[in-house]
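**Q** Please see the structure below; I have some questions.
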Amino acid sequence: MATTPYNYSYIFKYIIIGDMGVGKSCLLHQFTEKKFMADCPHTIGVEFGTRIIEVSGQKIKLQIWDTAGQERFRAVTRSYYRGAAGALMVYDITRRSTYNHLSSWLTDARNLTNPNTVIILIGNKADLEAQRDVTYEEAKQFAEENGLLFLEASAKTGENVEDAFLEAAKKIYQNIQDGSLDLNAAESGVQHKPSAPQGGRLTSEPQPQREGCGC
């Protein structure tokens, strides 16, 4: 029986990190479903989503792990950092506390992922300009000082959501092309021409769980 060909050439593993309530699940849903969830449930542990994109003529399947922001789940969610090719680190532009905690999230990301993991800083809820509590300029400076990509976005309107995931993928693909990302390394977070059945995952991690409400 003939094997069904893949309709993508690479798999990139992403994680989404940041405080509870910054809109991580809403960003994931907007990217994968093109819809805004007004009542995004709190993520319990992790949630999973996928989407196929195109970068430089290559079809790439993004496997995206949305991690819980509550401190009580940090021990569980840290295990999902390993083997991530990209990380979206999210804060809420209307809540300075979520911005102030970025250094802690960045420390975890740098300690638990490989040195070539692409990290993009996302200032979510850009549609709430009147309630802004973190300036674009200071967040951009933080990103530049720490070697991060940076965008402000809105999970509600969809502004820059596509770009957030695509810009990280472009950088990862660039790292593959220039040889700075070793695809043979288990922690690279990238699979090229995967041999597992379609729908297979990069890891054998348990199914994510959700409950409650919030974002």
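Just so it is clear, glycine is given a Cβ too, placed from its N, Cα and C backbone atoms.
The noted changes are left out; the structure has the residues it started with.
OK, Swiss-Prot features for this one:
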- 21-26, 38-40, 42-43, Gly69, 124-125, Asp127, 155-156: GTP binding site (BINDING)
- Ser25, Thr43, Asp66: Mg(2+) binding site (BINDING)
- Ser25 to Asn: Mimicks the GTP-bound state and is enriched in the Golgi region (MUTAGEN)
- Gln70 to Leu: Mimicks the GDP-bound state (MUTAGEN)
- Asn124 to Ile: Enriched in the Golgi region (MUTAGEN)
**Q** List only the single closest residue to Ser25 (mutagenesis position), chosen from the recorded positions Asp66, Asn124, Ala155 by CA-CA distance.
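**A** Given the candidates Asp66, Asn124, Ala155, the nearest one is Asp66.
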**Q** Below 8 Å Cβ to Cβ and six or more residues apart, same chain only. Which residues does that give for Ala155 (GTP binding site)?
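**A** When sequence neighbours closer than 6 are ignored, Ala155 (GTP binding site) has Gly23, Cys26, Leu27, His29, Gln30, Phe36, Asn124, Lys125, Val161 within Cβ distance under 8 Å.
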**Q** Out of Ser25, Asn124, which of the mutagenesis positions has the smallest number of neighbouring Cβ atoms within 10 Å?
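**A** Result for the mutagenesis positions Ser25, Asn124: minimum number of other Cβ atoms within 10 Å at Ser25.
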**Q** Give me the Cα-Cα distance between Lys24 (GTP binding site) and Asp66 (Mg(2+) binding site), rounded to a whole Å.
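**A** That separation, Cα to Cα, works out to 7 Å.
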**Q** Round to a whole number and give the Cα-to-Cα distance in Å for the pair Asp66 (Mg(2+) binding site) and Gly21 (GTP binding site).
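**A** So the Cα of Gly21 (GTP binding site) lies 12 Å away from that of Asp66 (Mg(2+) binding site).
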